[in-house]
Amino acid sequence: MAKEGLALEITELRLGLPGDNYSEISVCGSSKKKKRVLSDMMTSSALDTENENSVVSSVEDESLPVVKSQAVGWPPVCSYRRKKNNEEASKAIGYVKVSMDGVPYMRKIDLGSSNSYINLVTVLENLFGCLGIGVAKEGKKCEYIIIYEDKDRDWMLVGDVPWQMFKESCKRLRIVKRSDATGFGLQQD
């Protein structure tokens, strides 16, 4: 059953982006025009209602290229946000757990707030309320030594590597008595 004159081409499925200007299509031997784009309708209504001077300006407007509608899902905003958040997360150092021998609780500190080993030692002394915490370079003078767990789950002395490398690899801090810190390269008196 062929139904002529019902304008079924409006609901016809086609491949292509919305707003593409298709040439005339033929349905059952008759030639009809495809649905018009909004810009075409605006210029044709302007031609009907305006005088001769405005017709000349609208013809000049038609010579400009027609802007096609933006494709759905472009630009890929979600992947941009995901990538940006991953970059920010990698820049942010974050909090690490700190435990001390003889203290029944653990604390967390933000390594990003410290800018050197000296500043880190000061923060830890204030946090646990004790003096005499030191890093590897001043190990003989201190009662306590700070060790840290790196990405490879190895325990190392704080102060053996440059500060930036320490911030990137530190997962956990532990404050131990100097006498208990054997196997870390400290020389006993």
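Heads up, residue numbers simply count up from 1 along the chain you see.
Cβ atoms are placed via backbone N, Cα and C, with glycine included.
Keep in mind the model shows the original residues, not the substituted ones.
These numbers come from a predicted model, not from an experiment.
Cβ-based neighbour count (10 Å, all protein chains) for Cys78 (mutagenesis position) stands at 9. Cys78 (mutagenesis position) falls within a helical segment according to DSSP. Quoted from Swiss-Prot, the note on the mutagenesis of Cys78 to Arg is: In shy1-1; gain of function. Affects auxin-related developmental processes. Affects photomorphogenesis.
Residues annotated as domain 'PB1' in Swiss-Prot: 93-178.
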